[in-house]
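Read through the structure below, which is laid out as structure tokens, and then see the notes.
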Amino acid sequence: MSTQSTHPLKPEAPRLPPGIPESPSCQRRHTLPASEFRCLTPEDAVSAFEIEREAFISVLGVCPLYLDEIRHFLTLCPELSLGWFEEGCLVAFIIGSLWDKERLMQESLTLHRSGGHIAHLHVLAVHRAFRQQGRGPILLWRYLHHLGSQPAVRRAALMCEDALVPFYERFSFHAVGPCAITVGSLTFMELHCSLRGHPFLRRNSGC
């Protein structure tokens, strides 16, 4: 379940506007790179959940992942996550896990199948202070490159609302039909993206 051509950028590091508290993952700024992409760790879970909760609760009334589920995936498969940090603060992230069936199912919301070859993208979220800056597309582009560097991952899959399908189609995702997963009264479209046959996706994102 997710939110937002691009090339990897090295943007200037914007600062959080006055009145917006820093994420718990922030560290001393003078020792940190201005802009950094890296895989998340369980220590980033609280920061990720705060961003996700604000992004999704007001729109959908639910979160794709709750705090214990974020910790679960960042413990089992941190290599399937990617965070964008500005001066040590998490500002955007993607969390995924492996799946071993042709299509997503209800249990794929909470399971990581270590022998699977499909990366299930659970959530893409951007901090409210950094939206409308093109960060979602840049992060997704970097994430697909990162997945492409992992030989076991052959395909990416996600579920989203119909209105977001055109956004993901820009990244070579294609709709395969309605998703079997429902959340309350919400229904979703399932999208897949092959990581084979796309050489530009095989570059390492440096995560």
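For all residues, glycine too, the Cβ spot is worked out from N, Cα and C.
Taken from Swiss-Prot, the feature substrate binding site covers Leu124, Met159, and the record attributes it to similarity to another entry. In the structure as shown, the Cβ atom of Leu124 (substrate binding site) sits within 10 Å of 29 other Cβ atoms.
Per Swiss-Prot, the feature acetyl-CoA binding site maps to Leu124, Ala125, Val126, Gln132, Gln133, Gly134, Arg135, Gly136, Pro137, Tyr168, Glu169, Arg170; the stated evidence is similarity to another entry. Annotation note: Leu124 (substrate binding site) sits in a strand segment as assigned by DSSP.
If you look up Swiss-Prot, you'll see 35-194 marked as domain 'N-acetyltransferase'.
Listed in Swiss-Prot is the mutagenesis experiment Thr31 to Ala, annotated as follows: Loss of activation by cAMP.
The two recorded residues, Val126 (acetyl-CoA binding site) and Met159 (substrate binding site), show a Cα separation of 17 Å. Sequence-distant neighbours of Glu169 (acetyl-CoA binding site) (same chain, 6+ residues apart, CB-CB distance under 8 A): Ala175, Leu191.
Considering only the binding-site residues Val126, Met159, the Cβ with the fewest other Cβ atoms within 10 Å is that of Val126. All protein chains shown were included, and the count of other CB atoms within 10 Å of the CB of Arg135 (acetyl-CoA binding site) stands at 21.
Under the DSSP three-state reduction, Met159 (substrate binding site) is assigned to strand.
Under DSSP, Gln133 (acetyl-CoA binding site) is assigned to coil, being neither helix nor strand in the three-state scheme.
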